[in-house]
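Participant: Features from Swiss-Prot:
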{"type": "BINDING", "residues": "A47, K48, T49, G50, S51, G52, K53, T54", "note": "ATP binding site"}
{"type": "DOMAIN", "residues": "34-205", "note": "domain 'Helicase ATP-binding'"}
{"type": "DOMAIN", "residues": "230-376", "note": "domain 'Helicase C-terminal'"}
{"type": "MUTAGEN", "residues": "K53 to A", "note": "Shows accumulation of partially-assembled 45S particles"}
{"type": "MUTAGEN", "residues": "E154 to A", "note": "Shows accumulation of partially-assembled 45S particles"}
{"type": "MUTAGEN", "residues": "R331 to A", "note": "Shows accumulation of partially-assembled 45S particles. Binds rRNA normally but is severely impaired in ATPase and helicase activities. Overexpression confers a dominant slow growth and cold-sensitive phenotype"}
Amino acid sequence: MTAFSTLNVLPPAQLTNLNELGYLTMTPVQAAALPAILAGKDVRVQAKTGSGKTAAFGLGLLQQIDASLFQTQALVLCPTRELADQVAGELRRLARFLPNTKILTLCGGQPFGMQRDSLQHAPHIIVATPGRLLDHLQKGTVSLDALNTLVMDEADRMLDMGFSDAIDDVIRFAPASRQTLLFSATWPEAIAAISGRVQRDPLAIEIDSTDALPPIEQQFYETSSKGKIPLLQRLLSLHQPSSCVVFCNTKKDCQAVCDALNEVGQSALSLHGDLEQRDRDQTLVRFANGSARVLVATDVAARGLDIKSLELVVNFELAWDPEVHVHRIGRTARAGNSGLAISFCAPEEAQRANIISDMLQIKLNWQTPPANSSIATLEAEMATLCIDGGKKAKMRPGDVLGALTGDIGLDGADIGKIAVHPAHVYVAVRQAVAHKAWKQLQGGKIKGKTCRVRLLK
């Protein structure tokens, strides 16, 4: 393991910040890519989510930011709003050593006018989806004249979503003299073609899936298709995870599994492609703040999910692609933490299990299912209040915290994460005081205005 301090160009303040964030040593992708990135070279990297790639390009682009220059100097393109939010959050943490650095996300599904207002003072860094960014470029609300670093994150996913033309159009607005960093989980011909068009003699780095595999205990259970839900309920009763993601291959199974867990008192939410954007946002917020213990999701819907301490991942169905299997289980061992991944295998999935074994070069750890016993509940510690207002009402976490602890009299220990979104604020409060907080906040005020509050269920 190589320490970040070996990178002589990182300033002491950044090294101190990395230490405070718990980043003590570099991941394989960081060790391979950062020297070239910090030297200003173009780099193309094939690596999975969870490999530390955000910090790799984040540390690089931050070294080129002049906070006294109020122009956009770095751009990160992402396939989804969720990934953009995740990347922006990580960049803000990495940028704590650099005061007054403005980072802005520009994604579809958010009011254009609100974004236009935020752009009156140009951000130093923009994290965006290609379509919405192109809208702003064409309307003249964003300028890339001072851009020195362009990053394309999950480039293969952007192509899958049909963003190829939009990416080309965006790049036409960028200066030719820039550093371009391209990250992709896979490397199809279309990605190689984009690299050839937009990069100059890039350093090619490939982090093999087996090299990047974190310290995860994998357990496999042979069961019938009909036996999967009872087995899942028993295993959740046994392990009692504070947070768990269950992966299903279809939206139908995703909802059926979620409903079955809730029926026995195991708090679960579902995340799949049929959800409206608002419902999707609320689901992600509620799971992240502890208002549900289990998230049942499809692979596409879970892209960009950022949960720091995920104790357990369950493959309700084995993925068709072994690379997807690695991507799934890697969510339970972020930043070097260990994790547990459980996979169910019905007889018709045996071939998929063999492919996973061959690819990862491991002997599968087959387990005996626990004996039939009573199902234990899995209750969430927190509940979520949704307050109308958010960024457009200039609400801050401190405003909400003050209302809850001052006017309503909640103990600070009863309040969890406060997430401020454009039109809403989501507040996690302990279940025991949730109804009291909701009822009293209904008639109360935040920043002098009466607020509309809902208790999400």
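Backbone N, Cα and C atoms are what each Cβ position is placed from, and that goes for glycine too.
Keep in mind it's a predicted model, so treat the numbers as computed, not measured.
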Participant: Given the recorded positions A47, S51, R331, which lie close to E154 (mutagenesis position), meaning Cα to Cα within 10 A?
Facilitator: A47
Participant: Give me the long-range Cβ neighbours of T54 (ATP binding site): same chain, 6+ apart, Cβ under 8 Å, in sequence order.
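Facilitator: The answer is Q86, V87, E90, L91, D153.
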Participant: How far is it from R331 (mutagenesis position) to S51 (ATP binding site), counting Cα to Cα, in Å?
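Facilitator: The separation of the Cα atoms works out to 10 Å.
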Participant: Taking DSSP as the reference, which of helix, strand or coil describes G52 (ATP binding site)?
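Facilitator: In three-state terms, G52 (ATP binding site) counts as coil.
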Participant: Which chain-mates of K53 (mutagenesis position) that are at least 6 residues away have a CB under 8 A from its CB, listed by sequence?
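Facilitator: Listed in sequence order, they are V29, Q30, A33, V45, A47, D153, F183.
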Participant: Across all the protein chains here, work out how many other Cβ atoms are within 10 Å of the Cβ of A47 (ATP binding site).
Facilitator: 25
Participant: Run through the domain 'Helicase C-terminal' (230-376) and tell me, per DSSP, how many residues are helix, strand and coil.
Facilitator: 63 helix, 25 strand, 59 coil
Participant: How does the model score the domain 'Helicase ATP-binding' (34-205) in terms of mean pLDDT?
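Facilitator: Over the domain 'Helicase ATP-binding' (34-205), the predicted model scores a mean pLDDT of 92.
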